[in-house]
Amino acid sequence: MASEMSKNVKVTDDQEVTSQERDQSGGTKVGGEEEIAPLARQSSILSLTLEELQNSLCEPGRNFGSMNMDEFVANIWNAEEFQATTGGCKGAMEEAKVVDSGSGSGDAGGSGLCRQGSFSLPLPLCQKTVEEVWTEINQAPAHTSAPASALQPHAGSGGVAANDRQVTLGEMTLEDFLVKAGVVRGSFTGQAAMGSGMVNGPVNPMQQGQGGPMMFPVGPVNAMYPVMGDGMGYPGGYNGMAIVPPPPPAQGAMVVVSPGSSDGMSAMTHADMMNCIGNGMMIENGTRKRPHREDGCAEKTVERRQRRMIKNRESAARSRARKQAYTVELEAELNYLKQENARLKEAEKTVLLTKKQMLVEKMMEQSKEKMNANRGGSQLRRSGSCMW
């Protein structure tokens, strides 16, 4: 019975891919996928539904609806760290390699097995509960998310979601909930793998860093922020993802090591590339580089530098003017002192000449008086003792 259900799920999946993929997945290879594919899907926490996570993580009597988004994300990452430390990530990566060597479609489950990088919640979303976020998602216009949901199946559901009924909170996968809530830009697991399968067919995870297409987010994709097309024939945008071929790696450059690989030399998965790009990083020749600053920041820096140069020039001009004024003032004072000194010297000469003349005149008067005195003592006096 379980084998028949798995075959029905596989037939539904084959209806969404090209005829070439349908031919490659036929024959004796279907039996291997019936046993491996469900394990690869369930190995990623993002492909589990909220009801399954609630039954495995929450305490009895408590559900995700009463938690705020901070507690909800913290519980998710704690569970994922526990899964990574127990070796689940490594085992699932080996399963994905077996599927790829057998059927050529193993990247559908292997792209999300490695632990995803953590992200920061927007400030308005931190204090809201899960129920409030779900209510806002349902209140958003239906036409914004209809094209994206019609183009792709829900991750981990095993088929295309029915469009005639409303999906409940418990039936939604963790990945879809985070995307629709606006916490992350794009999908972590299924969407990147589907993009590579629809354009260039199945891609081996070992070759994704060399020749496989890379998925880049072109805008926020959720129920509240729609994407207005991506130039590939999809009116609503293929979940906000643009598929572009990556540049070939340089000779001698090491490929980025995947944290979940068994041999330590496998190529970086699509999910890791998405996390690096979403966190503002660029991947070039196997290394991570920060993006260049925007032109606006460079223009502001140049304007600030020019204003500083103008201020420095004005300050230097004011300093030179002050020094020149001080020098002119000192020169004027020196000239005044020189003129005053010359005037005082002339006055001193005049006073000395006046004193000298007065002294000469006084000496002449004294000499005259002395001469007069000498003249008066030598004259004969008339005698009155005898008569003539």
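Positions of Cβ are set from backbone N, Cα and C atoms, glycine also.
Residues annotated as domain 'bZIP' in Swiss-Prot, with sequence analysis given as evidence: 302-365. One entry in Swiss-Prot concerns the mutagenesis experiment SER43 to Asp. Its note says: Reduces transactivation activity 4-fold; when associated with D-44 and D-47. Where Swiss-Prot documents SER44 to Asp as a mutagenesis experiment, the accompanying text is: Reduces transactivation activity 4-fold; when associated with D-43 and D-47. Quoted from Swiss-Prot, the note attached to the mutagenesis of SER44 to Ala states: Loss of phosphorylation by SAPK6. Here Swiss-Prot describes SER47 to Asp as a published mutagenesis experiment; the accompanying note says: Reduces transactivation activity 4-fold; when associated with D-43 and D-44. Among the mutagenesis entries in Swiss-Prot is SER118 to Ala, noted as: Loss of transactivation activity; when associated with A-120. Among the mutagenesis entries in Swiss-Prot is SER120 to Ala, noted as: Loss of transactivation activity; when associated with A-118. For SER385 to Ala, Swiss-Prot lists a mutagenesis experiment annotated as follows: Disrupts the interaction with GF14D.
Counted within 10 Å of its Cβ, the other Cβ atoms near SER47 (mutagenesis position) come to 24, all protein chains included. Taken through DSSP, the domain 'bZIP' (302-365) splits into 64 helix, 0 strand, 0 coil. Secondary structure at SER47 (mutagenesis position), as computed by DSSP, is helix.
Averaged across the domain 'bZIP' (302-365), pLDDT in this predicted model comes to 95.
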